[in-house]
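> The structure's right below; bear with me while I get my questions together.
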Amino acid sequence: MIFLATLPLFWIMISASRGGHWGAWMPSTISAFEGTCVSIPCRFDFPDELRPAVVHGVWYFNSPYPKNYPPVVFKSRTQVVHESFQGRSRLLGDLGLRNCTLLLSTLSPELGGKYYFRGDLGGYNQYTFSEHSVLDIVNTPNIVVPPEVVAGTEVEVSCMVPDNCPELRPELSWLGHEGLGEPTVLGRLREDEGTWVQVSLLHFVPTREANGHRLGCQAAFPNTTLQFEGYASLDVKYPPVIVEMNSSVEAIEGSHVSLLCGADSNPPPLLTWMRDGMVLREAVAKSLYLDLEEVTPGEDGVYACLAENAYGQDNRTVELSVMYAPWKPTVNGTVVAVEGETVSILCSTQSNPDPILTIFKEKQILATVIYESQLQLELPAVTPEDDGEYWCVAENQYGQRATAFNLSVEFAPIILLESHCAAARDTVQCLCVVKSNPEPSVAFELPSRNVTVNETEREFVYSERSGLLLTSILTIRGQAQAPPRVICTSRNLYGTQSLELPFQGAHRLMWAKIGPVGAVVAFAILIAIVCYITQTRRKKNVTESSSFSGGDNPHVLYSPEFRISGAPDKYESEKQRLGSERRLLGLRGESPELDLSYSHSDLGKRPTKDSYTLTEELAEYAEIRVK
């Protein structure tokens, strides 16, 4: 047997230390399973000058002093022992050979304790050795797990049981190792200070799933019912793995957002929430929330969760998308252009999701784009009709914002067709309506009189600017002859245009001039008729008083086409306008009535096809009197 084969080694060690003095050698501690036996190896020595004929010995329990009457475990002289050890103790060694090995059988827990040996050589040659052995009665195998078990690294777990009973030898097996991959088992017998230990070694590579796994070892004794089991839980260390995290998150501006990060690791990880390299929150925990109150578009972006411990780290990201209405659009580009130039205007905004962008002018859609943050408006060759106010509108499901901008188109003067002259008796009034940008200069030329009057001569010309329209009015008084030719000339830095102004109501002027002559002729004819009637009716005394008065000039016929966009009361405006024109054309002490049949235009920035409206705020005019 292995036990007997290795026992001489213990004796060799003891023999080498013999020095001819009182002394004993035995293991300081020894273990055995309950219900089995234990052999306590023992060797003693005494001085060489003592030559006893017979050597006796006594084993005591828990005390080395006889006067304390300790329980006698074994006594070679009388075989009288304490009742607890009756039938349980036996001396295996030969005291004559200084071998005091003791065998205890049918172990029970109360037998655990200290065992002392006393040598009896006869007479006064008795000696109780201070050396003793402590017996430990066990009932579970001892499973030894390394202090650090790391996932992915091979580990060795040992199961150790005492093997100090020569009559019963344990057999070891592992329990619960099926979930540990493909483990290998090795067995060996190990001697430790005179005691023997049966060892089973289990080799395996643990995983993170093995953390907390309950691993068992069983010691069974053949041909008996004795079985002893021991268990140990594996504490497997492994790096963090993030197992719980929000997917992409969408939130409306101003709402509350809670981001969760959960990780599995041993030991627990340090969890850190970060954004753009900045730490927002951290804690040693299995899960960590990041709460964002009333989120803004500035908090839109990618958030990272970092989990780390001494064995590694893991990280994941989540994208937070903050949904919000478009910001007020910004407009970059040309705001002033020359007629014929190409104009490029960029309207941009920011929103989530991207908006629908539209550019309007007078409720007409000029350009639009869907789900884009920028819109480019291209006008390849601008005209005066492109001048005006534009709107860039951005909208999505969360709101709408708009920005107005103006495009100013600069162009050469255009004298509108409603420009004309009107005459009544000795007064001529000329109206020149010019559309231009920038504001032009206006001059009236009378070729027959070799006279040129411009708008700076306020006593003759009145001018008023409204939007792109410039209205200049020239008043000529004392014109008794045929109406003069009047040429209106307008110029700015882009060009010059001239137009001979047509006359309206020229036939009325003619009748006004021949009116006195016609009255004289009519009077002569009337006298002749009266004389004839008098001669034929001599008996009739008829006194006729005939008077003829030329009367006032006939009323001037006004035929305006009054078109003012957005006017609340068209007819009231017409009456005010007529009164204003009468004041403008009024003679000294008279109210001349002229035929002014010209269109009225909206003084705002309207297309040229709209008519011109003369407002009642015009002042009194100076007169040019022609002798």
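Placement of Cβ uses the backbone N, Cα and C atoms for every residue, glycine included.
Original residues throughout; no substitutions modelled.
Dumping what Swiss-Prot says about this protein:
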DOMAIN    22-120  domain 'Ig-like V-type'
DOMAIN    139-237  domain 'Ig-like C2-type 1'
DOMAIN    241-325  domain 'Ig-like C2-type 2'
DOMAIN    413-508  domain 'Ig-like C2-type 4'
MUTAGEN   W25 to Q  Abolishes C-linked mannosylation
MUTAGEN   Y65 to A  Decreases ganglioside binding
MUTAGEN   R118 to A  Abolishes ganglioside binding
MUTAGEN   Y127 to A  Abolishes ganglioside binding
MUTAGEN   T128 to A  Abolishes ganglioside binding
MUTAGEN   N406 to Q  Increases homodimerization
MUTAGEN   I473 to E  Abolishes homodimerization
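In the displayed structure, how are the listed features positioned relative to their neighbours?
Per DSSP, the domain 'Ig-like V-type' (22-120) is made up of 12 helix, 39 strand, 48 coil.
Averaged across the domain 'Ig-like C2-type 1' (139-237), the predicted model reaches a pLDDT of 93.
Broken down with DSSP, the domain 'Ig-like C2-type 4' (413-508) shows 3 helix, 58 strand, 35 coil.
Every protein chain shown contributes to the tally, and the Cβ of Y65 (mutagenesis position) ends up with 11 other Cβ atoms within 10 Å.
Residues near R118 (mutagenesis position) in space but far in sequence (CB under 8 A, at least 6 apart, same chain), listed by position: G57, V58, W59, Y60, P64, P66, Q126, Y127, T128, F129.
The number of other CB atoms found within 10 A of the CB of Y127 (mutagenesis position), across every protein chain shown, is 17. DSSP assigns Y127 (mutagenesis position) to a strand in the three-state reduction.
Cβ neighbour count for T128 (mutagenesis position): 19 (other Cβ atoms within 10 Å of its Cβ, all protein chains included).
Neighbour count (other Cβ atoms within 10 Å of the Cβ, all protein chains): 12 for N406 (mutagenesis position).
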> Is it possible to get the count of other C-beta atoms within 10 angstroms of the C-beta of I473 (mutagenesis position)?
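A 10 Å sphere around the Cβ of I473 (mutagenesis position) contains 22 other Cβ atoms.
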> Could you check which of the mutagenesis positions Y65, N406, I473 is the closest Cα neighbour of W25 (mutagenesis position)?
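Ranked by Cα distance from W25 (mutagenesis position), first place goes to Y65.
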> Measuring Cα to Cα, how many angstrom lie between I473 (mutagenesis position) and N406 (mutagenesis position)?
30
> Taking DSSP states H, G and I as helix and E and B as strand, how many residues of the domain 'Ig-like C2-type 1' (139-237) are helix, strand and coil?
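Taking each residue of the domain 'Ig-like C2-type 1' (139-237) in turn, the totals are 3 helix, 53 strand, 43 coil.
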> For the C-alpha pair, I'd like the distance in angstrom between N406 (mutagenesis position) and Y65 (mutagenesis position), rounded off.
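Between the alpha carbons of N406 (mutagenesis position) and Y65 (mutagenesis position) there are 120 Å.
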> With DSSP helix as H/G/I and strand as E/B, how many residues of the domain 'Ig-like C2-type 2' (241-325) fall in helix, strand and coil?
3 helix, 60 strand, 22 coil
